[in-house]
Amino acid sequence: MKQLTILGSTGSIGCSTLDVVRHNPEHFRVVALVAGKNVTRMVEQCLEFSPRYAVMDDEASAKLLKTMLQQQGSRTEVLSGQQAACDMAALEDVDQVMAAIVGAAGLLPTLAAIRAGKTILLANKESLVTCGRLFMDAVKQSKAQLLPVDSEHNAIFQSLPQPIQHNLGYADLEQNGVVSILLTGSGGPFRETPLRDLATMTPDQACRHPNWSMGRKISVDSATMMNKGLEYIEARWLFNASASQMEVLIHPQSVIHSMVRYQDGSVLAQLGEPDMRTPIAHTMAWPNRVNSGVKPLDFCKLSALTFAAPDYDRYPCLKLAMEAFEQGQAATTALNAANEITVAAFLAQQIRFTDIAALNLSVLEKMDMREPQCVDDVLSVDANAREVARKEVMRLAS
């Protein structure tokens with residue numbers, strides 16, 4: 001029986017994780033749930049899964065949760081704040097920590113889990129985008145095991161040989177017969193939109209993803225392919241891959257989730273329905289397998305699988321991310337922070353779709369790119385980039 005802390009339990013990854021627990025009550029027990037401000041959903045989760053602890057981001061939400069749980073006779077202990085979240089990630093009897101808090105808020109709790117030597121089911125993109133070197137160093141020191149949840153990285157992980165799986169971030173790809181990693185992406189809803197029309201695309205149009213169901217911010221990142229750019233950065237860290245060992249491919253059907261090319265000419269791929277419960281269940285049960293609740297892939301119903309190289313004129317954010325990796329962690333952190341601000345501005349209809357990439361570049365050009373030495377340095381770069389991005393948005397929107 002694996003004991004689990006879920007960081008970000010009320011978000012889409014958190015809910016999918018709990019669904020895997022629901023399908024496998026004999027394999028997993030929820031010890032702690034950590035969330036932001038969604039009290040209603042947290043109440044439902046606490047009543048169904050009876051965790052020992054529930055943590056809300058702020059005191060007001062925690063107070064409300066406590067009252068509501070007491071009314072229902074729940075014995076779950078309610079806490080609040082970042083330190084409590086970090087404590088839950090490092091609890092002695094917890095085996096696995098699902099790191100699914102979105103954004104910079106997820107950094108310290110994820111790092112706490114790494115330092116405690118846990119098995120970390122990594123769904124928080126920002127961890128490696130902003131703290132790749134710091135986190136991978138901590139993984140090595142504490143002998144923690146990282147298991148990637150993101151569907152693409154999970155597909156790559158499943159397609160890699162065991163020596164690499166057990167030494168993630170440090171194993172030599174070439175020594176293990178790997179030539180390159182093929183990262184696939186759907187290309188988003190504007191894959192075939194004429195370039196001249198991109199400026200007029202609306203938030204609602206950007207959020208209509210053809211294959212995956214996901215939140216609005218990530219949907220926009222899919223439309224700009226910034227999500228693939230961030231995944232590229234993550235993959236470089238996770239799999240110890242050089243630029244020449246990475247290939248990015250557009251694959252509109254999202255059936256092949258990513259591939260690994262080997263020296264002998266073999267290419268191994270992981271296929272499946274586009275449902276996050278598959279990679280989540282894989283990481284939770286690794287090295288075994290459990291029922292994820294996902295319906296089997298029906299090959300007879302598949303249309304043709306197609307592939308194309310990404311067009312950087314259509315997806316300038318992808319190119320920005322690839323270039324930022326070469327500049328270092330200050331650049332990747334600044335890009336990620338700027339992108340959160342610009343995407344929020346686009347969703348609020350303050351700027352146009354094409355302004356997202358232009359403003360992200362503008363922020364990078366204005367930042368001091370000294371390499372961060374600790375999480376506080378990273379958070380400082382993050383805060384500065386957000387400030388610069390806000391000013392850029394205001395300049396453009398006024």
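The backbone N, Cα and C atoms fix where each Cβ goes, glycine too.
Cβ neighbours within 10 Å of N38 (NADPH binding site), excluding its own Cβ and spanning all shown chains: 18. The NADPH binding site annotation in Swiss-Prot covers T10, G11, S12, I13, G36, K37, N38, N124, E126, G215 and rests on experimental evidence.
Feature annotation from Swiss-Prot assigns 1-deoxy-D-xylulose 5-phosphate binding site to K125, S151, E152, S186, H209, S222, N227, K228, E231. If you take the C-beta of K125 (1-deoxy-D-xylulose 5-phosphate binding site) and look for same-chain residues 6 or more apart in sequence within under 8 angstroms, you find D150, L230, E231, E234, N336.
According to Swiss-Prot, the Mn(2+) binding site annotation covers D150, E152, E231, on the basis of experimental evidence. Of all Cβ atoms in the shown protein chains, 29 besides its own fall within 10 Å of the Cβ of E231 (mutagenesis position).
A helical conformation is recorded for G14 (mutagenesis position) in the three-state DSSP classification. Under its mutagenesis annotations, Swiss-Prot gives G14 to D the following note: Loss of solubility and activity.
What Swiss-Prot notes for the published mutagenesis of H153 to Q is this: Increase in KM for substrate. Reduces activity 35-fold. Around the Cβ of H153 (mutagenesis position), the same chain contributes E231, E234, A235, L238, S258, each under 8 angstroms and 6 or more positions distant in sequence.
Under its mutagenesis annotations, Swiss-Prot gives H209 to Q the following note: Increase in KM for substrate. Reduces activity 5000-fold.
Under mutagenesis, Swiss-Prot gives E231 to K with this note: No effect on KM for substrate. Reduces activity by over 99.9%.
One entry in Swiss-Prot concerns the mutagenesis experiment H257 to Q. Its note says: Strong increase in KM for substrate. Loss of activity. Secondary structure from DSSP puts H257 (mutagenesis position) in a beta strand. Sequence-distant contacts (6 or more apart, same chain, Cβ under 8 Å) of H257 (mutagenesis position) comprise S151, E152, N154, A155, T184, A269, Q270, L271, G272, P279.
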Rounding to whole Å, the Cα atoms of E126 (NADPH binding site) and N227 (1-deoxy-D-xylulose 5-phosphate binding site) are apart by 11
What other residues of this chain sit with their CB within 8 A of the center of the CB atoms of D150, E152, E231, the recorded Mn(2+) site? P148, S151, H153, N154, L183, N227, K228, E234, A235, S258
Report, in whole Å, the straight Cα-to-Cα distance of G14 (mutagenesis position) from G36 (NADPH binding site). 12
Per DSSP, E126 (NADPH binding site) is which: helix, strand or coil? helix
Any idea which of the recorded positions G14, G36 has the thinnest Cβ neighbourhood at 10 Å? G36
